[in-house]
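**Student:** Pulled these features from Swiss-Prot for this protein:
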- C50 to S: Does not affect activity (MUTAGEN)
- C53 to S: No significant activity (MUTAGEN)
- C95 to S: No significant activity (MUTAGEN)
- C143 to S: No significant activity (MUTAGEN)
- C178 to S: Does not affect activity (MUTAGEN)
Amino acid sequence: MRLSLPLLLLLLGAWAIPGGLGDRAPLTATAPQLDDEEMYSAHMPAHLRCDACRAVAYQMWQNLAKAETKLHTSNSGGRRELSELVYTDVLDRSCSRNWQDYGVREVDQVKRLTGPGLSEGPEPSISVMVTGGPWPTRLSRTCLHYLGEFGEDQIYEAHQQGRGALEALLCGGPQGACSEKVSATREEL
């Protein structure tokens, strides 16, 4: 009992010391409550399509950039440029990659897709992310959709202008997943 008494006093002391454990509000987090579409639909829910597009743009950009760093030769402008065969393969692999790092979490009562390349501003101190399930397949299909819609050549040209240009190509424009018109339509629903 003697060993447990000092431990108990130490714990009680921490609660009494200003700035100790007792001054902090308890941290709580709950998993996002997913509706039927978010749980069972084969397609990416409309309110998450902008995040999905940005995730796809990030993965394409990152994979192309990694492939370029592996090149030993540069073009006349000093920039490393992939051959059509290589960038086509890299983009195909980007879509078939494992998307397990992505999932959904709720921040300020808004469900958002989260994962590499999607951070916006300060992260919440605690949150719960739902991963796996339909999300990897949905992201892979979204990636394949953009690959088919724009083609490898146009995507690689945008990549060469920078990550922002690639994201603007895939997600911007009047009908893009992140356009204000599409966002306004989502809010009306």
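Cβ coordinates come from backbone N, Cα and C, glycine included.
Substitutions noted, but not modelled.
Explain the structural surroundings of these features, please.
**Tutor:** Under DSSP, C53 (mutagenesis position) is assigned to a helix (H, G or I) in the three-state scheme.
In the three-state DSSP scheme, C95 (mutagenesis position) is classed as helix.
If you take the C-beta of C143 (mutagenesis position) and look for same-chain residues 6 or more apart in sequence within under 8 angstroms, you find V56, Q59, M60, S94, C95.
Sequence-distant neighbours of C178 (mutagenesis position) (same chain, six or more apart, CB under 8 Å from its CB) are C50, C53, R54, C171, G172, listed in sequence order. DSSP classifies C178 (mutagenesis position) as coil under the three-state reduction.
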**Student:** Specify the count of other C-beta atoms within 10 Å of the C-beta of C95 (mutagenesis position).
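**Tutor:** Step by step: centre on the Cβ of C95 (mutagenesis position), count other Cβ atoms within 10 Å, giving 21.
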**Student:** Tell me which of the mutagenesis positions C50, C53 sits in the most Cβ-dense spot, judged by other Cβ atoms within 10 Å.
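**Tutor:** Most Cβ neighbours within 10 Å: C53.
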